[in-house]
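Copied from Swiss-Prot, the annotated features are:
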ACT_SITE  GLU147  active site, proton donor
DOMAIN    34-379  domain 'GH18'
MUTAGEN   PRO224 to Ser  No effect on chitinase activity. Confers Nod factor hydrolase activity; when associated with G-225
MUTAGEN   ARG225 to Gly  No effect on chitinase activity. Confers Nod factor hydrolase activity; when associated with S-224
MUTAGEN   SER289 to Ala, Lys or Pro  No effect on chitinase activity
MUTAGEN   SER289 to Pro  Confers Nod factor hydrolase activity
MUTAGEN   LEU296 to Gly  No effect on chitinase activity
Amino acid sequence: MANILNLKHLLTLALILLALATKSSTSSSSSITRVKGIYWLENPFFPPTTVDTSLFTHIFYSFLTPNNITYKLEISSSQILSLNTFTKTFKTKSPPAATLFSIGGAGSNSSLLAFIASDPPACAAFINSTIDVARTFGFDGIDLDWEFPKNTKEMNDLGEMLFQWRKAISDEGATTGRPPLLLTAAVYFAVNFSIYGEPRMYPVNSINENLDWVNVMSYELRGPRSNKTGAPSGTFDPKSNVSVVSGLLSWIHSGVVPEKLVMGMPLYGKSWKLRDPNVHGIGAPSVGSGPGVNGLMAYFQVLDFNRQKSAKVEYDVDTASVYSYSGSTWIGYDNPFTVSIKVGFAQALKLRGYFFWVAGLDTLDWKIATQASKAWKLV
């Protein structure tokens, strides 16, 4: 077993070194803006001023939603102040960071987005309002987080909407003489999937032609709703294709240009309650969630748990992830080491960059984000 584990470690190291070796071969794409992004949710305890822009190039304001009658973005009076503060903060920070606002999110009305994408007048009203909001509040771009188109028709409608969106952005830039707005989308960890609906695939050609990049949500892969523990954002999974690398490769094999892909990483872990505290590896039987809302624990909370409970911390070679356990509580998560592995693979695959979900969950000194930024700088 020791030899097998050592071999796996060596394979991981070899692939990271491959990323470093690609420096010369990627020089032709050096003009492309690399992405070190993070999503920010409205949080009085974590205002925009607390974000360290030396670690990030792009900050995503989350979330705005369209009105279900006018189909235009609905901006509340409180959001007006929040949006103004957000963009002004990141334009005046040193270094400054680009800002985008994100539309939708996990709790949004997927059916409304589906209707907007399918109805040309509604789609035009929606798109024009997004450009107006971006220019009014000084954003550099727009991000769509539609979770998720439910069938092939909705995917096709998404592709057409992206085409119309890009055209409107290009026309606005040509008319005003301003640099065109960025247009991005947050997408499922794999290019094709069947959860939350019928089997379907993202509109690859439209993504390549109309989006600056997609933020691939390479997390929420395992959770306490399952009856066994697992890596919430495992880099690998030898028993299935539910892993970060598998998902990214599905996008690349589908024809999406690697430099259109930005890998997502979570700043949180997921907790389980073990059925038997003496059985505590990956795949151990469980009986629901542990601490946190639905088992979600911020990275800083995981560290507090480890310290207060004198938890045992293990690195799992098969998934390149970390887990802690104490008593019946089991937590799967990423730490600076596993994030370095992921960044190495992102570079080996020649991705555009990475992003984190979500600001406020790292430690106060940004342990995870700092290590990711350092790892990326290696090339």
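Cβ coordinates come from backbone N, Cα and C, glycine included.
Original residues fill every noted site, and no substitution is shown.
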* Sparsest-packed among the mutagenesis positions, when each Cβ's other Cβ atoms within 10 Å are tallied, from PRO224, ARG225, SER289, LEU296 -> ARG225
* Structure fact -> PRO224 (mutagenesis position) falls, by three-state DSSP, under coil
* Measure from the Cα of SER289 (mutagenesis position) to the Cα of every one of the recorded positions GLU147, PRO224, ARG225, LEU296, then give the nearest. => PRO224
* List only the single closest residue to LEU296 (mutagenesis position), chosen from the recorded positions GLU147, PRO224, ARG225 by CA-CA distance. => PRO224
* Asked: Given GLU147 (active site, proton donor) and ARG225 (mutagenesis position), what distance in Å do their CA atoms have, once rounded to a whole number?
  -> 19
* Reduced to three states, what secondary structure does DSSP give SER289 (mutagenesis position)? -> strand
* To do: Determine the mean pLDDT over the domain 'GH18' (34-379), rounding to the nearest whole number.
  => 98
* Looking only at Cβ atoms, how many others are within 10 Å of the one on GLU147 (active site, proton donor)? -> 16
